[in-house]
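*Asks:* The structure follows.
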Amino acid sequence: MRMKQTIPSSYVGLKINEWYTHIRQFHVAEAERVKLEVEREIEDMEEDQDLLLYYSLMEFRHRVMLDYIKPFGEDTSQLEFSELLEDIEGNQYKLTGLLEYYFNFFRGMYEFKQKMFVSAMMYYKRAEKNLALVSDDIEKAEFAFKMAEIFYNLKQTYVSMSYAVQALETYQMYETYTVRRIQCEFVIAGNYDDMQYPERALPHLELALDLAKKEGNPRLISSALYNLGNCYEKMGELQKAAEYFGKSVSICKSEKFDNLPHSIYSLTQVLYKQKNDAEAQKKYREGLEIARQYSDELFVELFQFLHALYGKNIDTESVSHTFQFLEEHMLYPYIEELAHDAAQFYIENGQPEKALSFYEKMVHAQKQIQRGDCLYEI
């Protein structure tokens with residue numbers, strides 16, 4: 001009887017690299033196929049603890065991809081994330097070089113998904129220490145894109161723009177990375193909005209929407225529509241903004257995307273600013289319920305803020321509670337935005353002394369944003 005031949009770990013390593021290529025391209029079916037092949041081959045592989053750690057890290061990255069692609073509530077992703085993290089962190093002392101890079105980079109993605117931006121940046125910065133070990137251009141572009149994304153959310157606008165352009169230049173050379181190209185266009189447009197140049201953001205978003213439609217990707221189409229709504233709001237065209245937000249909400253609802261609370265929140269915010277109180281109240285109730293269903297603590301707070309500020313009777317206690325929550329989580333970009341909206345509200349209602357306190361809060365948040373590098377030193 002012939003003994004079963006042992007598979008070299010180097011061969012399985014190449015297969016994991018192929019798996020990672022499909023993950024980065026968001027090719028779910030191919031990624032799932034190669035994942036199964038890897039799992040079968042590992043059973044007959046020569047002993048290699050580093051390779052097994054690499055497999056565990058890639059399984060975690062696979063879950064991050066699925067969490068982005070799959071509609072909310074279709075799986076037990078949070079439980080699986082916890083189990084994978086526990087397994088990987090139990091072997092963290094063994095991680096060196098490229099494995100250490102992947103651990104910190106993938107963990108940063110996970111923290112970002114949880115809206116733990118400061119924690120995400122900490123892991124990205126740790127990954128950066130081993131970036132010199134990365135030789136693949138696409139992997140370098142992946143890192144640049146993730147840095148652009150996190151710096152955008154922390155309102156480090158010019159740094160974010162630099163990373164986004166760097167990533168986009170690489171992705172444009174590869175036809176199979178259209179999803180990332182679209183996402184780079186989103187970040188570039190968002191940075192133009194933050195620079196108060198929404199008219200420069202518009203062509204990037206129109207291109208992104210066109211590419212998303214050609215890809216037939218509902219998530220990216222809904223994101224492009226949402227970002228166009230945000231852009232028109234910045235331009236003061238509230239009716240157009242409401243229309244685009246509404247289209248985004250429709251897709252998010254039908255696909256059960258996890259960014260549905262965000263889309264409804266922005267639509268509700270615009271409706272309140274249009275003085276369309278009846279429709280705004282309806283969307284507020286709907287959005288709050290959905291945010292609770294999705295266990296989205298941030299947007300539960302933000303919906304309650306809208307109701308507290310724009311409802312029939314101003315609830316100053318709830319307004320204060322929201323700012324306290326945002327400060328505890330160091331979400332200064334949200335503080336800046338909400339403080340500005342509250343100040344504008346009080347100015348319009350002839351209460352300049354109350355507006356002043358919110359302008360002061362806005363300026364304080366801007367200072368914290370400008371000092372952002374200090375938040376994630378390691």
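Note: Cβ is positioned from N, Cα and C throughout, glycine not excepted.
Swiss-Prot lists these features:
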type    : residues      : note
MUTAGEN : Asp194 to Asn : Sporulation-defective phenotype
MUTAGEN : Tyr226 to Ala : Retains phosphatase activity, but is insensitive to PhrA inhibition
MUTAGEN : Asn227 to Ala : Retains phosphatase activity, but is insensitive to PhrA inhibition
MUTAGEN : Asn230 to Ala : Retains phosphatase activity, but is insensitive to PhrA inhibition
MUTAGEN : Pro261 to Leu : Sporulation-defective phenotype. Retains phosphatase activity, but is insensitive to PhrA inhibition
*Asks:* Spatially, which candidate from the mutagenesis positions Asp194, Tyr226, Asn227, Asn230 is nearest to Pro261 (mutagenesis position), comparing Cα atoms?
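*Replies:* Going through Asp194, Tyr226, Asn227, Asn230 one by one, the closest to Pro261 (mutagenesis position) is Tyr226.
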*Asks:* Give the helix, strand or coil assignment DSSP yields for Asn230 (mutagenesis position).
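*Replies:* Once the DSSP labels are grouped into three classes, Asn230 (mutagenesis position) ends up as helix.
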*Asks:* For Asp194 (mutagenesis position), what is the secondary structure state per DSSP, taken as helix, strand or coil?
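*Replies:* In three-state terms, Asp194 (mutagenesis position) counts as helix.
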*Asks:* Looking only at Cβ atoms, how many others are within 10 Å of the one on Asn230 (mutagenesis position)?
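*Replies:* Neighbour count, Cβ to Cβ under the 10 Å cut-off: 22.
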*Asks:* Give me the count of other Cβ atoms within 10 A of the Cβ belonging to Asn227 (mutagenesis position).
*Replies:* 24
*Asks:* Taking only the Cα atoms, work out how far Asn230 (mutagenesis position) lies from Asp194 (mutagenesis position), in Å, as a whole number.
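*Replies:* Taking the Cα atoms only, Asn230 (mutagenesis position) lies 11 Å from Asp194 (mutagenesis position).
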*Asks:* How big is the gap, in Å, between the Cα of Asp194 (mutagenesis position) and that of Tyr226 (mutagenesis position), rounded to a whole number?
*Replies:* 16
*Asks:* Pick the one among the mutagenesis positions Asp194, Tyr226, Pro261 whose Cβ has the fewest other Cβ atoms within 10 Å in this structure.
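*Replies:* Lowest Cβ count within 10 Å among the mutagenesis positions (Asp194, Tyr226, Pro261) is Asp194.
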